[in-house]
Amino acid sequence: MLQNIDNRTVDTGQDDPFDGFCSLESERHYDVVPTVVCSLCCLFGLVYTFFGYRCFKAIMFLSGLLAGSAVIFLLCYKERIMDTQLSLELSAGIALGIGLLCGLVTMLVHSVGLFMTGLLLGLLLAIASLVGLEQFYHPPSAWIPVGLMMGSAMLFAVLTLQWQKLFTVVSTATFGAAILTVCTDYFIELMLLVQYVYDRLRLETSHPLCWYSWVILGMWPVLSVLGIVVQWKLTAEGFSHTDVIISRRQKRLQLLRIRQKDAKKRQNVASQEGTYRRKANPMKRYTGDILAPSYLQSLRERQTGTGTSMSSLSTNMQTIVDMDYECGSTVPLTATTPVIHV
């Protein structure tokens with residue numbers, strides 16, 4: 001009897017309960033904490049999408065924070081550490097602390113930040129490819145999504161290091177649009193789209209998406225293209241993160257050069273003060289003051305011939321005779337000769 005009742009209830013032709021869930025009129029209950037978090041994420045998504053490259057350092061910090069926190073949270077909460085299952089609050093605290101360290105590294109070391117930005121872009125594009133592939137082909141092995149995600153992430157990370165501005169703009173716009181899409185999915189259908197994407201990564205079967213889920217998913221490429229155009233034409237035009245680095249280096253070099261010049265000037269002044277000596281006044285010569293050595297020699301012979309000594313001659317002379325062995329001697333022509341009595 002009960003079996004017949006069960007068969008009758010099954011054969012009544014009722015619709016699948018999931019079909020009723022796709023109706024927008026179904027009641028949904030929102031928690032306070034996820035609602036506040038999604039509201040804040042909407043603000044971050046807008047900044048990422050339209051001002052990503054302009055706020056370069058902030059974006060590098062947030063990229064490292066989100067990536068590090070997500071990876072550590074999944075490892076701590078999903079896996080057993082030292083034979084103990086960590087609680088949700090403890091896992092979130094550990095993930096936040098390590099995420100802050102990762103954010104500081106990506107902000108201070110630009111190459112690491114750019115590499116992380118390229119990784120995020122590659123992962124997002126790989127996830128989008130898996131969602132599109134599921135509509136035509138279900139991957140039989142888990143290595144297919146893993147290989148696709150790893151290859152795409154490494155490819156776009158290298159491309160971001162090569163063409164930094166272009167792929168930074170593309171990555172920030174795409175990631176910001178993904179954040180806005182996830183927040184919209186929470187407010188409309190309580191993360192059904194996110195659960196569907198997560199099932200694609202685990203290769204598990206899930207219910208097909210509702211019609212408005214595809215509308216929400218279509219917001220992602222539209223917002224991405226809009227963000228790329230706005231950044232390239234408005235917010236990121238005329239701005240380059242490399243100019244900021246070069247200008248700071250130039251300022252440091254200019255300060256070093258100024259200090260080196262000041263030090264050289266001080267050394268030169270000190271050396272000049274130590275070696276400065278007053279020069280002697282040059283000897284004044286007049287026309288006709290130079291006498292031939294032969295004339296002086298004959299004058300001496302005349303003086304010695306009369307018996308006058310050199311000492312008496314020096315006392316009677318009114319002018320001192322200067323001897324110069326290189327250019328001759330110089331004496332004034334007005335010098336008076338001693339009187340010799342015969």
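Here, residue 1 is simply the first one shown, and the rest follow in order.
A Cβ is built for glycine as well, from the same backbone N, Cα and C atoms used for every other residue.
Substitutions noted, but not modelled.
Copied over from Swiss-Prot, here are the features:
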MUTAGEN   T168 to P  Very weak enhancement of lrp6 phosphorylation; when associated with A-171; A-172 and R-174
MUTAGEN   S171 to A  Very weak enhancement of lrp6 phosphorylation; when associated with P-168; A-172 and R-174
MUTAGEN   T172 to A  Very weak enhancement of lrp6 phosphorylation; when associated with P-168; A-171 and R-174
MUTAGEN   T174 to R  Very weak enhancement of lrp6 phosphorylation; when associated with P-168; A-171 and A-172
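Projection of Swiss-Prot feature records onto the structure.
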| residue | record | Cβ neighbours (10 Å) |
| --- | --- | --- |
| T168 | mutagenesis position | 24 |
| S171 | mutagenesis position | 31 |
| T172 | mutagenesis position | 31 |
| T174 | mutagenesis position | 25 |
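In this structure, the C-alpha atom of T174 (mutagenesis position) lies 10 angstrom from that of T168 (mutagenesis position). Taken residue by residue with DSSP, T172 (mutagenesis position) is part of a helix.
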